[in-house]
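The structure under discussion appears below in the form of structure tokens.
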Amino acid sequence: MMPPWLLARTLIMALFFSCLTPGSLNPCIEVVPNITYQCMDQKLSKVPDDIPSSTKNIDLSFNPLKILKSYSFSNFSELQWLDLSRCEIETIEDKAWHGLHHLSNLILTGNPIQSFSPGSFSGLTSLENLVAVETKLASLESFPIGQLITLKKLNVAHNFIHSCKLPAYFSNLTNLVHVDLSYNYIQTITVNDLQFLRENPQVNLSLDMSLNPIDFIQDQAFQGIKLHELTLRGNFNSSNIMKTCLQNLAGLHVHRLILGEFKDERNLEIFEPSIMEGLCDVTIDEFRLTYTNDFSDDIVKFHCLANVSAMSLAGVSIKYLEDVPKHFKWQSLSIIRCQLKQFPTLDLPFLKSLTLTMNKGSISFKKVALPSLSYLDLSRNALSFSGCCSYSDLGTNSLRHLDLSFNGAIIMSANFMGLEELQHLDFQHSTLKRVTEFSAFLSLEKLLYLDISYTNTKIDFDGIFLGLTSLNTLKMAGNSFKDNTLSNVFANTTNLTFLDLSKCQLEQISWGVFDTLHRLQLLNMSHNNLLFLDSSHYNQLYSLSTLDCSFNRIETSKGILQHFPKSLAFFNLTNNSVACICEHQKFLQWVKEQKQFLVNVEQMTCATPVEMNTSLVLDFNNSTCYMYKTIISVSVVSVIVVSTVAFLIYHFYFHLILIAGCKKYSRGESIYDAFVIYSSQNEDWVRNELVKNLEEGVPRFHLCLHYRDFIPGVAIAANIIQEGFHKSRKVIVVVSRHFIQSRWCIFEYEIAQTWQFLSSRSGIIFIVLEKVEKSLLRQQVELYRLLSRNTYLEWEDNPLGRHIFWRRLKNALLDGKASNPEQTAEEEQETATWT
């Protein structure tokens, strides 16, 4: 019987191995389940057995497979793409590809294959692309691919092939369209080498012979041969050899001929114009010249290419292109990465397409005369335009495509008059000037595509897009709007399906901006400064499927979120400043409920409060809000009650003291004739004028002044009430600008009103010391009303005015004053003496 400990170990091991799935030991990476597997550089010596039979794509590159044995891939009947690059394969046995009836792409790059058997490629009945670069292949004759009747592209570059002779089995490859023989050791091309092409004129083959050290092409080697494309780049060591070889291309009919060199590999120091004379006997539809040094500016020497339909110059050191003969029948001209010092002067009646891009150096646009031009690409040149754009600039009214992107300053001076056929217009990353001063696009009713992204445009004119009734794509990212508010500029573009407003510094959206865009499908509002998500802006977008509001500062929603269009399928709200607080509970709950169309909702994080920073929005717990609401409600009610009681006590405290004082002093005599309320700014006038004339004059009055009569150690408010109001018959209010602006003076005045009401007598005398603006006076409504309805004294600093002022003031103070015989006699005596 098995010992217990041994039985336990056995069961544990059995359980462990039973949990392992077949794929758990597979070193390959599952890119697409059951479809694509990445097994690169896993030190595999054979094809893994546990890859699913349904696999269509396998990358086995950089594994030491050494030998491909028969039936190596028989388990992968659905395989379509196979990469065996640099697997050290030396031998391919017969039937190695057995069962791969659907394989269309096979890559054997970098394998030192020593020899091929006749059946090395048997079974590949659907192969279309075969790459055998760096496989030590010595000739096409020894390459057994005659049975690959579906083959379209053959790449045998960078091998040891010395002859370009196309074997007889090529007649079986009726679908072959491209053969790459570049970077081999082919030095000569003879008549017999291309006999297959001569006997099969129906073959439309592209042949790449670049980087072969060709020094001789036999006369009539290409006579009667038809090719789709012939590439001869970096083949010739001297101009004379190149000229002779090109002359021996006579009789060739080629759709596209590519000559020249490579950017980093130059054999010819000087490209002499006479070289091109060798092409006069070659029928060429399209010609391309690449990376040549010291190229002649005399384009007339291209007379052998006068009848080509397309001319292309790429990386050519040409500095001027002018005086191109009008009889040249070029329909397409491309000038890419050249070194032009000025814009080409062109007058070509047949030219339909002009591409001038990535020129090395800044140039200014010049007017051209191209009546047939329909396509114009002038992008990435640092071009400057002093005026754009109209028929007079281009000399054509057939233009449909205009690309002026990635240039310098473009001054808009016309509204495309004569260019009404335009359908595509691109200004991105150029600086547009004056584009908002008028309706620059008014004539472009047929325009379908407009890109003004990153053009330093500040949109402050709602009519900027007037006339664009057919526009379906509008890109305007990286610009700005007046007051950072998206204004109603889309009223006329009712056919828009794509609108990009990203990085426009937008903070607000005007009401009804999108209401006419019923066909809009994609709206990009990302990378702006929007604070709220307002669904009412989008409820008229009946066709909207994608809305991107990511990278804004959105904290919460505004309004009812159910207003989003039913067609909306993708909505991106990531990277916003979402506030995960109970105040925004409805918005947070809505986010949780809309997982089906919110993009990357599981990555949405909270920005505030601080304790929830970087927390996931989906983790916000709504239940805590109910508890908080109860606590907050009780707290708020308590605070309101306490605050109300405190406010009432504070507000009426002094009035209560005043009432109590009135009862206390109601039967006693007043000590003072008047209590003076004034601003400290007017104290000089009170001391030098008021006190001097009333207390030292005739009759004498006794005034209550705070700086003299208030009791030290007692609160100011208590002194005002007890010493000022309760012991005075009247109150003198000295009104001035500073008085109205002083909160303390206004407080004293309000207490005086209460005192007057409680004493049931007219005891307040107003003195307007200086002219006070009505606007300032209206700030104190009650004071303004009293001054409007009651008589007051105005101080006038002149003899007559002073005399009247003091007489009226003394009469007002005498009103209600009890008579004192001794004081009256004394005053009469002083009066007589004074008289």
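Here the Cβ of each residue, glycine as well, is placed from N, Cα and C on the backbone.
Although substitutions are noted, the structure shown does not include any of them.
Since the structure is predicted, the reported quantities are computational estimates derived from the model, not experimental observations.
Swiss-Prot annotations:
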type	residues	note
VARIANT	Asp219 to Gly	In strain: SEA/GNJ
VARIANT	Gln423 to Leu	In strain: SEA/GNJ
VARIANT	Ala477 to Ser	In strain: P/J
VARIANT	Thr516 to Ala	In strain: LP/J
DOMAIN	576-627	domain 'LRRCT'
VARIANT	Ala607 to Val	In strain: P/J
DOMAIN	670-813	domain 'TIR'
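Feature annotations (Swiss-Prot) mapped to structure.
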| residue | record | DSSP (3 states) |
| --- | --- | --- |
| Asp219 | variant position | coil |
| Gln423 | variant position | coil |
| Ala477 | variant position | coil |
| Thr516 | variant position | coil |
| Ala607 | variant position | strand |
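Per-residue confidence over the domain 'LRRCT' (576-627) averages out at a pLDDT of 88.
Note: Gln423 (variant position) has non-local neighbours Arg400, His401, Lys446, Leu447, Leu448, Tyr449, i.e. same-chain residues 6+ apart with C-beta under 8 A of its own C-beta. Neighbour counts were taken as the number of other C-beta atoms within 10 angstroms of each residue's C-beta; across the variant positions Asp219, Ala477, Thr516, Ala607, the minimum falls on Asp219. Here the Cα atom of Asp219 (variant position) is found 59 Å from that of Ala477 (variant position). According to DSSP, the domain 'LRRCT' (576-627) comprises 26 helix, 9 strand, 17 coil.
Annotated pair Ala477 (variant position) and Thr516 (variant position), C-alpha to C-alpha distance, rounded: 21 Å.
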